[in-house]
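Below: the structure, in structure tokens.
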Amino acid sequence: MPQTSAWQLNDTTARPPPPPPPPGSEAGGSDGASMNGANTLPRVSKRVSAAGKTSNIPRFKRPHLPHSTRPLSAVLTSSSSPVVHRKISPSSSAPSTSSAHRRFSHLPQQHFHHHIHHNQTAVISEETLTTPRASTLNLNQTSVFPTAISQGSMPNSGTNTAEASMTSSVCAMETEGTNGDELAESRDMVSEMQRRCRIGPSGYPHLLKAKRLRFYRNGDQYFKGIQYALQSDRVKSMQPLMEDLMKTVICDSTALPHGIRHIFTIDGAQRITSVDQFEDGGGYVCSSTDAFKPVDYSRAAEPSWRLTLANRYNRHLETKKLALSVVEPCHENTDFVFPRIIKVIRNGVKPRRISRHLLNKKTARSFDQVLRDLTFVVKLDSGAIRKLFTLSGRPVLSLQDFFRDDDVFVAYGGNEKMAADDLLVASEEHKSVGSGTSSNMRRTSRRSTMPNRNESLRHDRSGSVIPDQDQQRLPPLLDEKFQLVRLIGDGNTAVVYEVIDKTNNDDRKAMKVIARENVIGKEHLIEMELAILQKIDHTFIVQLYDHWFVDDSYYLSLELIEMGDLFEHLRIVRRVPERDAVRMMTCLGQALEYIHELGIVHRDVKLENLLIVKDEFGELGVKLADFGLAAEMPKDFGVLSTICGTPTYVAPEVLNKTGYGCKVDIWAAGVILYAILVGFPPFQSSDGSEQDLFSAIMSGEFSFPSPSWDDVSWSVRHLIMCLIHTDPFHRYSAGELLNDEWMVNLGDVDPEYEEWAHRFVQSKMHVEEEQETPYEYYTSRRTSMDELSESAAVEFSYSCES
């Protein structure tokens, strides 16, 4: 009877050699775990020290043997006695009476001539028992690797030797009377085990080839990418991979402000969710958000073609006179770069198109980059922009010229010549260019030309809308229904009148008029505002009653709020008590929670757009107004990218152009809460410069200076820090704002919570707060409202799609 084959998995990690099995144990294999083709993980056994104490620390010591003396990993023999495989090392000092020596001593010496010299005895050293072999597979069956053995040089055909894995040893014993079916079954089982254990013909595990990948930054067309070798046996999930990539140069603070949270294929067609999806040699894009920015990443590492110039002062030469050459990417000094908005006038027939472009550390890395970006934005008929001049006639020759006093430029193509008339701004263009441009084309003092109120950053919706006295009348269709009372407000895009509704018991309402000069080409923006206003109906949002489109102008009938806005109220009272601030923030929080649940972002939450109301008990509240910049979030869970808002209240993710969502309204709410408590905003600039203001906003660093904040609770300071957080993922939502301890308890929190908030705020503040001198305190109080009205709020109405 042929012996029954059995797979035995014996744990040999740091164990002494087992005693010889009793006769007949080959067939049963009762003391081993049955494999049945499964790739069972080995157990780590406890080892016994010399002192007899048990240790749970596994011994994984790999012997340092030269390649020529590596031991055999598997032995196939025709001996009738079972063979338990152990690594064999040439050691004359090992005892020859060991059990392993007795088992291998009967084999001919030439069987080991590749691994053991003829003058040495084949023994098993005790040191070799500490090899990283996890298990021993004993196969009592006929020749296991006939193909591999037949190709080797075996002096004795009766005994065949082959190498197996270093993590598992396979031994076979040929028996008489073995039929073909059992032999085929044994070979199938061994082949399956080979595949699962990755046993190669050399006896060592296959080294899994690492996948060579290249990773890019989302939206960064100038980053060449980095090479990364992905070893699937070491990195088995996406989280460790992202953490490893975060340690490399790819994690740029501007391109990836929130780290790596998503990885896309290079074309953006697929988001990678498993390491198995990576393909060798492929390119992938790392992103902080789920919005993929389509850029030709594969060409980022290629040299760029540009005009060969003898020096930087002949860029105005005609294109045909210049040759093309390949240049390496230039690394210009950008220490002077700060976030600012420039206006570029497209040369041509007046009135000319005026584009606005944001410059920051990301978009102004070199002069050539700015020219390429402006070419895409301005879209000259003659092609690329080759020349730029300020309104004073000074040519723009370097990157630093964009960050001087002038912020209005005229763009020309290669074949266009500058004329003196080109530098004169027409009356139709003057409003779009901004108040910084005067008739003599020189900017006057920034503080003397800034508006008295914060103006929003809007896109091509500016223009003079204040009508003459003779024109302050409604069209005949509306004149029959409404009677004009007085002008109560004006802005960039509209004027607001108080009217009497003749058809409804002489109710007083507000009439918002958007003049025709602001309608042409902007109908979709106004229609979006109307569509949003028709969707919403909330107690703390100004209600839209009706609207008309007459004589190319829009007329909106709105709820009238007679007490004015919070900005004017703060100019009078200077600061608001905490109890009143709680009620105002509750009104604002409920309004924001309502519109955010509808997927609507206001994008222009500020003091001027919060109208003061009183309830029947005389308590103050606010209503949210002016949805001129409001937008609906994309249905595919994307983000918005249009740069808009008011400088004092704009969130850092808007300036960084990384995409944003509803949390920009929460940031603005935090700025408002800070301002109403002490009378000045958290981010301000001493000289009204855009550089200081935007730098402070993007850093997110602010303080609670004394003595202005001495009488303000620590719990509300904690709330402000949760609202004004540079990371929108860690910033409060509208619901969290309403559920804050300070809000729920109407400013009267428990002493324990107040103490906890005190410790929290002090631990999180970036810089030690300095005590204000009496003069500094006086000037901060005296100019606090000037900061609100003038701090970087020059009418740089802009909006640019990324």
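Glycine is treated like the rest: Cβ placed from N, Cα and C.
Note that the structure is predicted; figures quoted are calculated from it, not measured.
The domain 'Doublecortin 1' feature in Swiss-Prot is assigned to 211-298; the stated evidence is sequence analysis. Counting residues per DSSP class in helix, strand and coil order gives 14 helix, 22 strand, 52 coil for the domain 'Doublecortin 1' (211-298).
Looking only at the domain 'Doublecortin 2' (340-423), the predicted model's pLDDT averages out at 84. The domain 'Doublecortin 2' annotation in Swiss-Prot covers 340-423.
Residues annotated as domain 'Protein kinase' in Swiss-Prot, with sequence analysis given as evidence: 482-743.
Where Swiss-Prot documents D604 to N as a mutagenesis experiment, the accompanying text is: Shows embryonic lethality with 98% of laid eggs dying. Defective in spindle polar positioning. Within 10 Å of the C-beta atom of D604 (mutagenesis position) sit 26 other C-beta atoms, taking all shown protein chains into account.
The active site, proton acceptor annotation in Swiss-Prot covers D604, and the record cites similarity to another entry as its basis.
Here the residue is the original one, while Swiss-Prot reports the published mutagenesis L723 to F with the comment In b235ts; defective thermotaxis. Oocyte spindle shows morphological defects including the formation of multiple poles and fragmentation at 25 degrees Celsius. Of all Cβ atoms in the shown protein chains, 23 besides its own fall within 10 Å of the Cβ of L723 (mutagenesis position).
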Rounded inter-Cα distance in Å - L723 (mutagenesis position), D604 (mutagenesis position): 16
DSSP-derived structure type at L723 (mutagenesis position), helix or strand or else coil: helix
Secondary structure content, the domain 'Doublecortin 2' (340-423) (per DSSP, counts of residues): 21 helix, 25 strand, 38 coil
